[in-house]
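Participant: Structure below; questions to follow.
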Amino acid sequence: MTAYSPADSNAEARLLSGGSDPISDTENLLDLAYEVGTSSSDNTRYDRESENDEEEIGVGWEDTTSSSLNKRMCKSATFHDFCDDSEYSRRPVTTLHEEDFDEEEEDEFEDASDRRNLDEDDVEYEDEDDEDDIVVEEEEITPEDIEHSPTGVTTQTTPPSNNTSKSKKKKKRKSDEEDGLRKMKKSSTFASFLNMFVSRRRSGRDSGERLMSRSTCMLRPSISLSVVQESMILGSDGESVEVSPCTSDQTPTGVPPRYIVNVKMRQKTARKWSEEEIQKRLSLPADLRLPVAVVDKLNRTPTLDQPLTRKNRRASLSEIGFGKLETYEKLDKLGEGTYATVFRGRSILTNKFVALKEIRLEQEEGAPCTAIREVSLLRNLRHANVVTLHDIIHTDRLLTLVFEYVDRDLKQYMDSCNNAMQMNNIRLFLYQLLRGLAYCHQRRVLHRDLKPQNLLITAKGELKLADFGLARAKSVPTKTYSNEVVTLWYRPPDVLLGSTDYSTHIDMWGVGCILFEMIAGRALFPGGTPTEQLGLIFRTLGSPRPDRHPTICEKPTFYPYANRHYNPDPLCRQIPRIDAHGFELLMKFLQYEGKDRVSAAEAVKHPFLRTIAVKCCHLRDEQSVLEADGIHIERELLASDHHHSSRRHHRGTLVKDKYRMHSSHHT
């Protein structure tokens, strides 16, 4: 055994310096716990064996007075028991079940320390009281075990092992050594209480230190790291000012300043946004051209440079003037329907014409479902062959949809050219119609109301799908929809028979009817009622056959037509100027079974449209087909031209007849 260390002596002296109540000074107890835990291996333990070994310690028991002996023994027992109880506190906690831990045993453990302090003159306890005596088994603790603990005192404490002594032997101790041993027992009881008190105080602090050590262990000093932020501040020499994020050596988080990354500030350069960048950033339509004054105003808006959120986007659009009724001027009325009225207007922002679709809001029902569908679908469709929704204005009584203005539709276009369109223009319009439908079908949007009145034709010759009031998104799996869709002339036979289970093929039948009308100049199936419409279809295409058209023939509404047999009337006789490829594509559109109809994506690759598809296959969705090389609209022979041509032909005939009459008379 080695000699008793002076560090241990100082720690013991600090423990006993508090007088009769050493618990009052909490800081001294914590310091003592740290000294015990951080002592090196050279500071060896001091136990009862070292007290009794006169040769190793160097100080004999007989060299000291009786009072100093008692004080020294009391002091040694206190320090030893403190370390001994630290060893107990490092042991795992044994959790007892509620049924195993009796309240009577808990009271016995709490009152154990009081019973150890009984004087030697106390009366002898009864047999049932002798069972409450608790003797603490003290184990030795080595300095190596103490060094493994970070603080010397752990946060978990376990009650000392209870060995109930049932011995009835009560002898009076007469020697000073026996008296000192009894005081050592008292000190041992106090050490247990002291250890429990310190452990409870240390439990909260250790948890905070573990969190702090867990956070600081991830920090490493690095010279190569640097963060550059933008600022308008420059130094006196014209260079950027290097700013430290902390003004003192002590940071708020307790991290040393050497771990803080240096932040260099540089001058912020004002970025100027172009019109195309603003349109892309604010998701504006491609055909909407902002004036120069509006672009300059947006460049001065601080929200444009900030990260784009929904709130910042709305703020920027409001700065421009979107969402405000005063931005648009109402001019004249274009048409009126069940729920809405369409006006021609002018945008004060861009000084261009727009179409204002005013939807009346009922006080109880609110906005009609057709308007909600149209808004929800069009706001996500951005294509050159789909009409563009510019703005939405909501008031108490009206919901105004602002569209791009197109002055005529396909029906008006066919009437203007006396229903005799150029074949090149027919191919070009059909390709644009299929291109827009393929875009919508790819996004699982069904138009469900295709007709020439809903296909807008611009002055350049661009075709745009419009009036998505009956459109809806197709869900997966296929849902049942209403059969009261599509104008009667362009409604497929399965829908006429009451089918509500359909998909994108509902639009392809209407494409075939529109193609025939552009070529022939008249409607293919102009029925007045659903029954008359089905009769026209069966007489033209022939009666459905159960082996080839089971979906049609199994419908209960088909029974009145089951006994009627019609032979098909070849359509090629009605449209003689169409070629074989065009007629083949037309018949692929007009199929009884919806699954047999060609899709829009397949139709654009058909040989009838190959010359246009080759030149337009590289275009983006937002680009018009007229931007491709070699694609243009041919000049149509208008109705006025037909009238003037007939008058010239009539005048020429009169001149010839007059010349013949003059010649014969002269003869």
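From the backbone N, Cα and C atoms, a Cβ is placed for every residue, glycine too.
Pasting the relevant annotations from Swiss-Prot:
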- Asp449: active site, proton acceptor (ACT_SITE)
- Leu334, Gly335, Glu336, Gly337, Thr338, Tyr339, Ala340, Thr341, Val342, Lys357: ATP binding site (BINDING)
- Asn454, Asp467: Mg(2+) binding site (BINDING)
- 328-609: domain 'Protein kinase' (DOMAIN)
- Asp467 to Asn: In wy575; abnormal localization of several synaptic vesicle components and active zone proteins in the cell body and in the dendrite of DA9 motor neuron. No other phenotype except a slightly smaller progeny size (MUTAGEN)
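Walk me through where these features lie, including what they touch and how far apart they are.
Facilitator: With a 10 A radius on its CB, Asp449 (active site, proton acceptor) counts 22 other CB atoms from all the protein chains. Asp449 (active site, proton acceptor) falls outside any helix or strand according to DSSP and counts as coil.
DSSP gives Glu336 (ATP binding site) a strand state.
Asn454 (Mg(2+) binding site) falls within a helical segment according to DSSP.
Counting only same-chain residues at least 6 apart in sequence, those with a Cβ under 8 Å from the Cβ of Asp467 (mutagenesis position) are Glu374, Asp449, Gln453, Asn454.
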Participant: Just how many other Cβ atoms lie inside 10 Å of the Cβ on Glu336 (ATP binding site)?
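Facilitator: Excluding its own Cβ, the number within 10 Å is 11.
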Participant: Return the count of C-beta atoms lying within 10 angstroms of the C-beta of Thr338 (ATP binding site), excluding that atom itself.
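Facilitator: Thr338 (ATP binding site) is surrounded by 8 other Cβ atoms within 10 Å.
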Participant: Look up Val342 (ATP binding site) in the DSSP assignment and reduce it to helix, strand or coil.
Facilitator: strand
Participant: Just jot down the residues in the same chain as Ala340 (ATP binding site), at least 6 apart in sequence, with C-beta under 8 A of its C-beta; none if empty.
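Facilitator: The list for Ala340 (ATP binding site) reads Lys357, Glu358, Ile359, Arg360, Ala371, given in order along the sequence.
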Participant: Please give the maximum pairwise Cα distance, in Å and rounded to a whole number, for the ATP-binding set Leu334, Gly335, Glu336, Gly337, Thr338, Tyr339, Ala340, Thr341, Val342, Lys357.
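Facilitator: Of all Cα pairs among the recorded ATP binders, the widest measures 14 Å.
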Participant: Are there any residues at least 6 positions away along the chain from Val342 (ATP binding site) with a Cβ closer than 8 Å to its Cβ? List them or say none.
Facilitator: Lys333, Leu334, Gly335, Glu336, Ala355, Leu356, Lys357, Glu358
Participant: Give me the sequence-ordered set of same-chain residues, not including Leu334, Gly335, Glu336, Gly337, Thr338, Tyr339, Ala340, Thr341, Val342, Lys357, with a C-beta within 8 angstroms of the centroid of the ATP site's C-beta atoms.
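Facilitator: Counting only non-site residues, the set is Glu358.
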